[in-house]
Amino acid sequence: MSEKRSLPMVDVKIDDEDTPQLEKKIKRQSIDHGVGSEPVSTIEIIPSDSFRKYNSQGFKAKDTDLMGTQLESTFEQELSQMEHDMADQEEHDLSSFERKKLPTDFDPSLYDISFQQIDAEQSVLNGIKDENTSTVVRFFGVTSEGHSVLCNVTGFKNYLYVPAPNSSDANDQEQINKFVHYLNETFDHAIDSIEVVSKQSIWGYSGDTKLPFWKIYVTYPHMVNKLRTAFERGHLSFNSWFSNGTTTYDNIAYTLRLMVDCGIVGMSWITLPKGKYSMIEPNNRVSSCQLEVSINYRNLIAHPAEGDWSHTAPLRIMSFDIECAGRIGVFPEPEYDPVIQIANVVSIAGAKKPFIRNVFTLNTCSPITGSMIFSHATEEEMLSNWRNFIIKVDPDVIIGYNTTNFDIPYLLNRAKALKVNDFPYFGRLKTVKQEIKESVFSSKAYGTRETKNVNIDGRLQLDLLQFIQREYKLRSYTLNAVSAHFLGEQKEDVHYSIISDLQNGDSETRRRLAVYCLKDAYLPLRLMEKLMALVNYTEMARVTGVPFSYLLARGQQIKVVSQLFRKCLEIDTVIPNMQSQASDDQYEGATVIEPIRGYYDVPIATLDFNSLYPSIMMAHNLCYTTLCNKATVERLNLKIDEDYVITPNGDYFVTTKRRRGILPIILDELISARKRAKKDLRDEKDPFKRDVLNGRQLALKISANSVYGFTGATVGKLPCLAISSSVTAYGRTMILKTKTAVQEKYCIKNGYKHDAVVVYGDTDSVMVKFGTTDLKEAMDLGTEAAKYVSTLFKHPINLEFEKAYFPYLLINKKRYAGLFWTNPDKFDKLDQKGLASVRRDSCSLVSIVMNKVLKKILIERNVDGALAFVRETINDILHNRVDISKLIISKTLAPNYTNPQPHAVLAERMKRREGVGPNVGDRVDYVIIGGNDKLYNRAEDPLFVLENNIQVDSRYYLTNQLQNPIISIVAPIIGDKQANGMFVVKSIKINTGSQKGGLMSFIKKVEACKSCKGPLRKGEGPLCSNCLARSGELYIKALYDVRDLEEKYSRLWTQCQRCAGNLHSEVLCSNKNCDIFYMRVKVKKELQEKVEQLSKW
């Protein structure tokens, strides 16, 4: 809280004729218009008795009830509605949180166990003698009844393939046995056996003959990598076999190898038949699961995730959030700063309401309707009890917002500092300690991010921040910004420096903090449900076959690898271990037909290829297994077009007559499965099942589209530029062929009213102007043209008419906007692509102005109104009337830069100035301020700019942010000259702050007259002698200005109170993603300045 300044009481006499509308009583009070202070009137002009005066309550709760009854926030009302769910739970009774007990008569010889496995990991199970191996894969899961399971799958040996030596004695079993003995002497008895098998390599077509391979089984899974290295580097010396090194095959992790061979996919159901599994004895159990069993891998039954086995078990999902009490000016550090509250919300997958809502608090806390409060005298006790709560509740999924990089590591480090030794054991394995591992995740699709990984065995972790960063491109990823974007609501955002004040207050202020903390725990659960994060990732794990945990920790390639291994297993095919390395090889991308730029006030029909790249791969049989060369063609006497084709870029692939490729088979299955899922989705009525089916069809679509990218990844598991470049080459020829076919058929010469013109084409679509002004006619022609062009290409390539644009503004390649129509009666939306209005690296003002301009031009057809709005915006920028929140630019912080970047320089400055700053992967908000320094040195934190009265660089925002995007929109309509003319500004005066040195050191600063701005003489008041005669008039105007600002500040204050849901307490919110916050700070600053000016009268 800022220090209050006491101003003297002053009585002022005002003539009736000067202020007929005002009362004659004016008094001056002390004021504190800090961000966290209530809008107490400084100049109280009392027009009537109905004027309300607010009294500041500070941080301590008062007995005075200003509003009659305490108002609850919307969130508290939600909690109140849930209250009946907790009627049967006694306060402080953890037993009510436990899972349903197992039947007392449970007998493994009488009951099958079917469970949905949610996590898998390799481990060692002592005391199990199953085919001389103690290595197991542990599957954690949940039954349909909600019982937790740990299933140890035993007996599976890891293996790799090598080509059998090209030697006469390579098939001699005695020689093979000697080689096994040699390997065991070399690798400490790590080899179990060698089996001779017939396989084909996935790489290249050389005929249909299978070749001999050795399948080498190892005793310990980790020995595969050592053995693989020895084979590939030629370190083995036996009968001259492999002395020059050889390629090894099927390089895949042990856990995934078992899942592939057993037909288990991620998040699928497994059945353990009665009599085939054994219960782990109580004294040998290592987990807290209700059922802990072991089974040989040959005896388990894996169910495909379809039909009756597509449902989801009643998974327990726990969302939590913590609050820490930091020191002044320092971001909380676990070595010094306590955890003061932990809020928890627990729900069942598919349920509408959470069945547990509680807060663990340090010190007392007033009750919260619909929630349980567990108060503790010491932090050690709170942390220990929270850990016990986790064990009792036994969540299957732990979610939150930034829990991976902050909450969980902070709790572990804090418990370590306090020596709470039992705390880091809240996973499902009793003796496995939770530990932090720091890493850097980097991929082309997701960028580079610093992350911390904590092993919580048996419990899935789904950090909604990481999920949203992967799946959505937003300007800001704060919980506030994300909630506003997806849920349409804001939340109070209390700065960490204020949290200590609330904690050190009383039980009421701690209650306010608890409600805040509880909402931060509840929002991730709502976001997960809204975005179907758990459902979509479950279906992605099922479709691609990988464990759920891979989806957040790994990139895209492992998903395709898993599908390839599964299909190869079916058809006796092995995959070579390719040495992944960067390559400079490039291939030509998709064709973009040169756009005919302009504004089209006639319908533009858009023809789209349905799943273009997957369709090309299927139609032309493009695959690793079908790739061949000229020598193979000659050796096998293959006939062109019948046995093989030459792609547009010169690569050879055999046709389906010779062999159907694995990739086309996978794609065909994915697309067919998606059609089935979409059909089931249309027929399904149950909302949760609909969500599951929708998640499945999305996962199938994404998986099909990622296969092409997998082949083109030069740094990857199995790159093949012959495939990826052939796909894009076919795509280019198809786009050009479509253009030619449409323009040749739909022309006046063939009896049509107009000559059709393809105005633009990009990757998988072409935009056609048929010439008609009638929208329905254009849509009918588009449908007809799509059917006609589809006949020119091989199945399953299909061109569809999906939409028309009318009107249509074509600016450049990959940049256009238009009204989007799927039926002629009503447009669907205003669609944009590639414009600054949908980009994240420009300020929101650009998006606001462009959207408004496009709306006026395309929807209202009011070009003059659009131009007037642009001129008005330019004027507002020049006169500093644009709210600073609209000028914020946001960019992601990368680890390294060749040249200084504004946001990176600011991040370092913030760390030096405030002790804490953005991390790699975070988005940094900044504005550009005035001055003559280099641009990267003029990036500044928006709040710092407001608080220190620093002026932004108007010219930068006009020329570097707004000018080019707006000109690109209006120039096609009004011409380049007039469009550029709107941004011609002769001069802009920018206040860059005080200057020192040079001539400035001889200049003395003096006060200026509040009316004429002339210099004041010593001893003169706010007005110079020339303006003194107008003192009364000017004073009344100043009073009006102050009153207007007070009224505005009160409205903003009330708006913030309503958002926080508490109209009787201080506004503590510092949400930097909220326009109201910046407006409140700015008005507060202006009000303080006006009050100080008025005090000089």
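The backbone N, Cα and C atoms fix where each Cβ goes, glycine too.
What you see is the original sequence, not a version with the noted changes.
Among the mutagenesis experiments that Swiss-Prot reports, LEU612 to Gly is described with the note: Increases rates of C-to-A transversion substitutions. In sequence order, GLY731, MET734, THR763, ASP764, ILE797 are the residues of the chain that are 6 or more apart from LEU612 (mutagenesis position) and have a CB within less than 8 Å of its CB.
According to DSSP, CYS1009 (mutagenesis position) is assigned to coil rather than to any helix or strand. Among the sequence features in Swiss-Prot, the mutagenesis site CYS1009 to Ala is noted as follows: Impairs iron-sulfur-binding.
The Zn(2+) binding site annotation in Swiss-Prot covers CYS1009, CYS1012, CYS1024, CYS1027 and rests on experimental evidence. For CYS1009 (mutagenesis position), applying a Cβ distance below 8 Å and a minimum sequence separation of six or more within one chain yields PRO1015, LEU1016, PRO1022, LEU1023, CYS1024, ASN1026, CYS1027.
Quoted from Swiss-Prot, the note on mutagenesis experiment CYS1012 to Ala is: Impairs iron-sulfur-binding. Taking a C-beta cut-off of under 8 Å and a sequence gap of six or more, CYS1012 (mutagenesis position) has these contacts in its own chain: CYS1024, ASN1026, CYS1027.
For the mutagenesis experiment CYS1024 to Ala, the note given by Swiss-Prot reads: Impairs iron-sulfur-binding. In the three-state DSSP scheme, CYS1024 (mutagenesis position) is classed as coil.
Annotation source Swiss-Prot lists [4Fe-4S] cluster binding site at CYS1056, CYS1059, CYS1069, CYS1074. Counting every protein chain shown, the Cβ of CYS1074 (mutagenesis position) has 22 other Cβ atoms within 10 Å. DSSP gives CYS1074 (mutagenesis position) a coil state; it is part of no helix or strand.
Among the mutagenesis results in Swiss-Prot, CYS1059 to Ala has the note: Abolishes iron-sulfur-binding. The residue drawn here is the original one. According to DSSP, CYS1059 (mutagenesis position) sits within a helical segment. Same-chain residues at least 6 positions away in sequence with a Cβ under 8 Å from that of CYS1059 (mutagenesis position) are, in sequence order, GLN490, LYS491, GLU492, CYS1069, ILE1076.
According to Swiss-Prot, the experimentally introduced change CYS1074 to Ser is described as follows: In pol3-13; synthetically lethal with mutations of NBP35, DRE2 and TAH18.
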DSSP three-state assignment (helix, strand or coil) for LEU612 (mutagenesis position): helix
Beyond the site residues CYS1009, CYS1012, CYS1024, CYS1027: chain residues whose C-beta lies within 8 Å of the centroid, for Zn(2+): LYS1010, SER1011, LYS1013, GLY1014, LEU1016, LEU1023, SER1025, ASN1026, LEU1028
Rounded inter-Cα distance in Å - CYS1074 (mutagenesis position), CYS1056 ([4Fe-4S] cluster binding site): 10
Site with most surrounding Cβ atoms, counting all protein chains shown within 10 Å, from the recorded positions CYS1024, CYS1069: CYS1069
Cβ neighbours of CYS1056 ([4Fe-4S] cluster binding site) where a neighbour is any other Cβ within 10 Å: 23
Where CYS1069 ([4Fe-4S] cluster binding site) falls in three-state DSSP terms: strand
